[in-house]
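One structure is given below, encoded as structure tokens.
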Amino acid sequence: MAASLPSTLSFSSAPDEIQHPQIKFSEWKFKLFRVRSFEKAPEEAQKEKDSSEGKPYLEQSPVVPEKPGGQNSILTQRALKLHPKFSKKFHADGKSSDKAVHQARLRHFCRICGNRFKSDGHSRRYPVHGPVDAKTQSLFRKKEKRVTSWPDLIARIFRIDVKADVDSIHPTEFCHDCWSIMHRKFSSSHSQVYFPRKVTVEWHPHTPSCDICFTAHRGLKRKRHQPNVQLSKKLKTVLNHARRDRRKRTQARVSSKEVLKKISNCSKIHLSTKLLAVDFPAHFVKSISCQICEHILADPVETSCKHLFCRICILRCLKVMGSYCPSCRYPCFPTDLESPVKSFLNILNSLMVKCPAQDCNEEVSLEKYNHHVSSHKESKETLVHINKGGRPRQHLLSLTRRAQKHRLRELKIQVKEFADKEEGGDVKAVCLTLFLLALRARNEHRQADELEAIMQGRGSGLQPAVCLAIRVNTFLSCSQYHKMYRTVKAITGRQIFQPLHALRNAEKVLLPGYHPFEWQPPLKNVSSRTDVGIIDGLSGLASSVDEYPVDTIAKRFRYDSALVSALMDMEEDILEGMRSQDLDDYLNGPFTVVVKESCDGMGDVSEKHGSGPAVPEKAVRFSFTVMRITIEHGSQNVKVFEEPKPNSELCCKPLCLMLADESDHETLTAILSPLIAEREAMKSSELTLEMGGIPRTFKFIFRGTGYDEKLVREVEGLEASGSVYICTLCDTTRLEASQNLVFHSITRSHAENLQRYEVWRSNPYHESVEELRDRVKGVSAKPFIETVPSIDALHCDIGNAAEFYKIFQLEIGEVYKHPNASKEERKRWQATLDKHLRKRMNLKPIMRMNGNFARKLMTQETVDAVCELIPSEERHEALRELMDLYLKMKPVWRSSCPAKECPESLCQYSFNSQRFAELLSTKFKYRYEGKITNYFHKTLAHVPEIIERDGSIGAWASEGNESGNKLFRRFRKMNARQSKCYEMEDVLKHHWLYTSKYLQKFMNAHNALKSSGFTMNSKETLGDPLGIEDSLESQDSMEF
């Protein structure tokens, strides 16, 4: 058996004794057990070591150099003698032996091109299914791409799928030539990328007439002939013919260059490289010259194969010769042409060239060459056009319009005749095209590109929507924007920004009242019109002479129209959310939209301007936020949108603005009652709205959670916050809450408050005032807005911080020892605390607690600073433990999703709240004996139940609306008008546009570029994003 096998097959090429599916395992096994007869002699090992050291260094990928055929044949025969059981086995199974021999021979061929590997000892191979080598990895790293294995690259370049290869049919390696093709494809070199085969090589399973095995057998049996003299003569003749053909091809190549030069025909408009002022090296000159006309590059463009040409030359050649690169014949189309990198253009424009004009020896940069030559032409023209005996002939541009018409009369007639004959009378198009060609001929391509953009209707300026985003986000009124527009246009001479009328057209699409919609069933007591924009706040209210007079200015959107506009503004986000959940775009719902409602009063919004009725110097704002959108899919609801920043002013959309006092119950009900009526009607109806070209159905869930305690009591008909019924969630009294600090549950609801109001109004049991008050648990007015029994996280922080501020003062005065302190002493404690906090914590004293002060006050550093003013160590420990417990509990009601953001604090909340209550009733008994604050009660008793019901407290807070209050002040100052009525319209419209997600995307794109370092001044920012608890300012907004 050993004699019958060809001796040219090496040990690694699987001879007879290793005709086994696990060939490599056999090799590894022999090395592992170090069979003595297989071990090489020391001389052989040394020779191999020397030869391997002498070989050139290859990449660190699995490159397999081929060894000469006869090197391991003796080794093979020895192995055959040592392992007779292998030979017996393969004698018995001849078919498997043939397949194994076929598989061994396959290893001598390239998988991609099918060529046989060279047997010179230096042939490099690469495993088809192996990792990418280091050189290729570094190349892709420069290209900012990531590739780890060969199959993806082979499929991308050669369109060959090697992932399904079988070792008995396909070769497992490819050659260095194919590797070079892949490397050149992705490198920036100018070398030609050429694959020698047009058809993919097909590999078939082994058959008796197999091409690979058949050619191998024939190759072994071929005899060598004696050299023939006549044959050598024929060979010489063939070589001569080959030389002659080579010379012809060279001549053809030269002649093709001449043809390309004739096609480009640019010798009169492009500069020769001989005009260069410096004698540069030949390679540099070649790099800055066009590869068609061999002139200096004029308006250079780069092809996808990284060759540089003049724009005119390459476009002419592509038109005449076809869509391929003249240098490397790689497919190339006019749309593939791109401008080279700026650094190359800077080098090109800085080259100094000699002026070819006579009597001018100036050397000018290529960038200023056109201007320099045009000065020569102008001076020449002024010398030519002189009337002898008359006054000098003036230049065309210096003439009056009448004189220009007179001089160009004949040309105008000719142009008009041409336009009527060829272009359907479009004189403007003919003149603009002539101007465009003149600019191109003088290499003034920047102006030509701008003109071409204007001719195509694109314009060189910004889109109206981008200009609107800039105006809204930079807080410019219409008049201020118009001044900026005129100034920029006058200075630059170009219309970069769009005029105001274009912005107003863009506004219409984004404001409520633009999109048609329908309700099924129709909304009760609400008009079916859809083109309703800003309306008066009192519209929809049936007024009579005997009613309470309403002295207010109020502007609002209709609630359903505003919701439609908000949904259409989020159209892209909704459709993208459906795609991300693998849902079809054509699904029409029903979608369920969860809306957070917020309302808040503002004090002191007085202005020193404006006419109209005398209205209160306070304001009330009602707004909403789309929190979540789900779609019914099968038996479950799939979430397609969730607001990532539910407490940002960027998503809190204004619905109603009024100049009124929130404590004025009559005015508040008069303005908000129509709005609430629309809301109640929408609860039992479905909206049909066309989105993405398909009518879709929406249902709405309204959750009134963005109210502070004062306003909750106002709209739910409860007594004021000083009442003995201290909680808006349960019926407990202040005394009961102080005795039982933790164990309470939510019992109040809007429906129950309405029933209790009827009992309060009618007194069916004829009880006394005290008995009746105890029966209705503090309900004293008719509830008119449904709110969700919850806690507002922001006001909870502010209320608790105010209480800690009071505790600090009492601890400084040691009230636990001396409870009966005078007012003067208490004021002195407060002054001492304010002075110390200002010195140590840089906290300036304020008249009223706000979110920013509360955040800074509630820290361990503040407690350490306060402890410096308290002599007792025992009180230090009590204060520190109280603050530590509070800081552990705070994240639970502040975070948007406590189960994800702070699961440990959520689990420990009940324990921490009980310990906190224990401290209040023991160490701080002097303050909390028989009483407790409203927010301490809510914090200790109701937080876990609300989290279990809603999943979050912080996400449903009123921070976005509070931040919107600051925006209201800013918009009002910005949109100052003589009429307060129009002023409120401007504020409402501007605030709505400020919350548009469509406009925010333009600003987010700018911010992304800015953070990447593309802007001029990356250090200059408008401020870090601040939450409402930080400063209640609007600086965390879109930035421009």
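The backbone N, Cα and C atoms fix where each Cβ goes, and this holds for glycine too.
At each noted position, the model has the original residue.
Swiss-Prot lists C290, C293, C310, C313 with the feature Zn(2+) 2 binding site. Packing around C313 (Zn(2+) 2 binding site) is summarised by its Cβ count: 27 other Cβ atoms lie within 10 angstroms of its Cβ, all protein chains included.
Residues or ranges marked as Zn(2+) 3 binding site by Swiss-Prot on the basis of experimental evidence: C305, H307, C325, C328. Sequence-distant contacts of C325 (Zn(2+) 3 binding site), defined as residues of its own chain at least six apart whose C-beta falls under 8 angstroms from its C-beta, comprise T303, C305, H307, P331, C332.
Per Swiss-Prot, Zn(2+) 4 binding site is recorded for C355, C360, H372, H376. When secondary structure is read from DSSP and collapsed to three states, H372 (Zn(2+) 4 binding site) falls in the helix class. Spatially close to H372 (Zn(2+) 4 binding site) yet at least six residues away along the chain are C355, E362, V364, judged by Cβ distances under 8 angstroms.
Positions annotated as divalent metal cation binding site by Swiss-Prot, on the basis of a curator's inference: D600, D708, E962.
Sequence-distant neighbours of R407 (mutagenesis position) (same chain, 6+ residues apart, CB-CB distance under 8 A): L396, L399. The annotation that Swiss-Prot gives for the mutagenesis experiment R407 to A reads: Impairs DNA-binding and reduces hairpin formation without affecting nicking activity.
For the mutagenesis experiment Y725 to A, the note given by Swiss-Prot reads: Deficient in both nicking and hairpin formation. Within 10 Å of the Cβ of Y725 (mutagenesis position) there are 23 other Cβ atoms, across all protein chains. The secondary structure of Y725 (mutagenesis position), as reduced to three states from DSSP, is coil rather than helix or strand.
Under mutagenesis, Swiss-Prot gives W893 to F with this note: Capable of nicking and retains some hairpinning. Annotation note: W893 (mutagenesis position) sits in a helical segment as assigned by DSSP. Other C-beta atoms found within 10 angstroms of the C-beta of W893 (mutagenesis position) number 25, with every protein chain shown included.
Neighbours of Y935 (mutagenesis position), defined as other CB atoms within 10 A of its CB across all chains, total 23. When secondary structure is read from DSSP and collapsed to three states, Y935 (mutagenesis position) falls in the helix class. Experimental mutagenesis at this site is recorded by Swiss-Prot as Y935 to A, L or F, annotated: Capable of nicking but defective for hairpinning.
Those same-chain residues not listed among D600, D708, E962 yet with C-beta within 8 angstroms of the centroid of the divalent metal cation site C-beta atoms are S598, C599, G601, G706, Y707, L711, D792, L794, H795, S958, N961, N965. For W893 (mutagenesis position), the nearest neighbour among the listed binding-site residues (C310, C313, C360, E962), judged by C-alpha distance, is E962.
Close to the recorded Zn(2+) 4 site, the chain also has P356, A357, E362, V364, V373, S375: residues not among C355, C360, H372, H376 whose Cβ is within 8 Å of the site's Cβ mean position.
The two recorded residues, C360 (Zn(2+) 4 binding site) and D600 (divalent metal cation binding site), have Cα atoms 78 Å apart.
Spacing of Y725 (mutagenesis position) relative to D708 (divalent metal cation binding site) is 16 Å (Cα to Cα, whole number). Between the binding-site residues D600, D708, E962, E962 has the most other Cβ atoms inside 10 Å of its own Cβ, all protein chains included.
Here C328 (Zn(2+) 3 binding site) is positioned 16 angstrom away from C293 (Zn(2+) 2 binding site), judged by their C-alpha atoms.
Around C290 (Zn(2+) 2 binding site), the C-beta neighbours below 8 angstroms that are at least 6 residues distant in the chain are S264, H270, I296, L297, A298, P300, L308, F309, C310, C313.
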